[in-house]
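Annotated in Swiss-Prot:
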| type | residues | note |
| --- | --- | --- |
| ACT_SITE | Lys98 | active site, charge relay system |
| ACT_SITE | Ser173 | active site, charge relay system |
| ACT_SITE | Ser197 | active site, acyl-ester intermediate |
| MUTAGEN | Arg94 to Pro | No change in activity |
| MUTAGEN | Ile97 to Leu | 1.12-fold increase in specific activity toward ethyl carbamate, shows higher ethanol tolerance. 3.1-fold increase in specific activity toward ethyl carbamate and 1.5-fold increase in ethanol tolerance, shows lower pH tolerance; when associated with A-195 |
| MUTAGEN | Lys98 to Ala | Almost loss of activity |
| MUTAGEN | Pro163 to Ala | Decrease in activity |
| MUTAGEN | Ala172 to Gly | Changes substrate specificity. Decrease in activity |
| MUTAGEN | Ser173 to Ala | Almost loss of activity |
| MUTAGEN | Asn175 to Gly | Decrease in activity |
| MUTAGEN | Asn175 to Ser | Changes substrate specificity |
| MUTAGEN | Gly195 to Ala | 1.86-fold increase in specific activity toward ethyl carbamate, shows lower pH tolerance, causes a decrease in the thermostability. 3.1-fold increase in specific activity toward ethyl carbamate and 1.5-fold increase in ethanol tolerance, shows lower pH tolerance; when associated with L-97 |
| MUTAGEN | Ser197 to Ala | Almost loss of activity |
| MUTAGEN | Leu200 to Cys | Decrease in activity |
Amino acid sequence: MSLGPELATKEQIREIAADYGLPMTDEEVADHIELLKGAIASYRELEHIPERKLPVKYPRTPGWRPTTQENPLNGWYWRCEIEGAKEGPLKGDRIAIKDVVCVAGVPMMNGSKLLEGYVPEIDATIVTRMLDAGATIVGKSACEDFSFSAGGMTCSTGPVGNPYDPTRNPGASSNGSAVLISTGQVDLAIGGDQGGSIRLPSAWCGVYGLKPTYGLVPYTGCAMIEGTLDHVGPMASSPKGIAKLLSVIAGYDADDPRQQGRIVPGFDTNYLPALERGVKGMKIAILKEGFGHDGSDGMLASDPLVDDCVRSAMETFRGLGAEVAEVSIPEHLTAWHIWTAIGLEGFTAFGVNGNGVGTNWNGWYNTSMAEYLARAMKSRPYDMPATVRSVLIRGEYFRRYYHNRYYGKAQNQRHLINEAYDRVLSEYDIIVCPTIPGLPTKMVDRDAGTLDTVVNQLNQLRNTAVCDLTGHPSMSVPCGLREGLPVGMMLTAKHFDDATLIAAAAAFEAAGDWRKM
């Protein structure tokens, strides 16, 4: 057997042609096999070329699966102990990495049985940056299956419990990271965000989580959902932790097309000075459309306790010298519909049909994960949970019968939402609304039907998904307890003005214990 692809058989050519509705004579089949020989020669040559890999600079062992005693809320997927540089700004910090991020030699499953057994051979760009800064990586945090859930019960290693009430959803999909920070098991953590997955669990677990400006933090070496929505960012127990971690992981990366020339070598990534800025003179806009949702469209209804808590936080900002006024962005209410089309069809194309990497972008491709996932999808597709099956079925339905028309229209419309936010942010420094309209919801039984499961796990995104569309930096800040459960307020700023979010969060933290507000 030659190294590389084999020449196709007649049956394989006919099968491919049939998939596209192309009738072929025996002569045409023979012609296509002959034409394939040139491509086979190129592919075999490509097979011999050593593949460029992302670097692995620090020694480590594979680690271990945590015991039940070590992991009462299922916040961990895997434990390890990887020591970084001897000195650096993250020296002494213990960091958990969401299990969508590759760490060489450490098992990775992206919350899914389909990837169980996969071990990356590379470190994601942000992992190398953290280790170079002296961090100690102490494990992979649990996440939802393929990260496509906003609740907290689809992780294949078991549902992740809310630290304030284990019977309730912790928010998702970066729920493991939020839980580990909330319970003091780590100092800092990495989360991913395509529809709110950093900010949602931060809100319901009472921690800080920043979805950075799109492209600011390299996504290279992380599992993709949809290339135009993918974000990765810091989570912490304080704004200082956010600033410290963001300062290390942000910046130019030639392998990430999401940066699109907006971030160049030498881009300033020091966010620590923002901690001392305060909010005096800052103009803060309360987003009218972020409050008062009635839930009639199936999304989570607003809880008056949450709305009042966030509005009370605005009074704190006023007391600190900020100017606060209400604004209206009607496009905020349609953003969820735009996100739905991009999320459904984009994930189907990238995450499933594209084997987790997709095509048509210029950057570093994780070929080992793509091959592993493709084989798993073919041999055991039944391992997909109800949420992922639902996304796949719906996404493929719209692709197959409506020819990506609505995906394209949604991509065109997202720029109008971006412009609407930019208009307000040309007059204000920050836009504020509840991160999630309601308090943490009760978990449904893992054996619940598809409808109950999907609704329970995907109805929290109304306020968060919009900034994944626009790319604006957006941060969840804990602002109070109601009925013993955390409430998060979401702060949004201009593109690449992540520092202003950190400044506002630090000022609010200094104003008093959020648990008593």
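Residue positions begin at 1 at the first shown residue.
Even glycines carry a Cβ here, placed using N, Cα and C.
No noted substitution is present; original residues retained.
Listed in sequence order, the mutagenesis positions near Ala172 (mutagenesis position) (C-alpha within 10 Å of its C-alpha) are Ser197, Leu200, out of Arg94, Lys98, Ser197, Leu200. Taking only the Cα positions, the spacing between Ile97 (mutagenesis position) and Asn175 (mutagenesis position) is 11 angstrom. Cα-Cα distances to Ser173 (mutagenesis position) place Ser197 within 10 Å, out of the mutagenesis positions Arg94, Pro163, Ser197. A Cα-Cα distance of 8 Å separates Leu200 (mutagenesis position) from Asn175 (mutagenesis position).
When secondary structure is read from DSSP and collapsed to three states, Asn175 (mutagenesis position) falls in the helix class. Counting only same-chain residues at least 6 apart in sequence, those with a Cβ under 8 Å from the Cβ of Lys98 (mutagenesis position) are Lys140, Ser141, Cys143, Ser174, Gly176, Ser177, Ala189, Ile190, Gly191, Gly192, Val232. The separation of Pro163 (mutagenesis position) from Asn175 (mutagenesis position), Cα to Cα, is 11 Å. The Cβ of Pro163 (mutagenesis position) lies under 8 Å from the Cβ of Leu73, Pro170, Val179, Ser182, Thr183, Cys205, Gly206, each of these being in the same chain and 6 or more residues away along the sequence.
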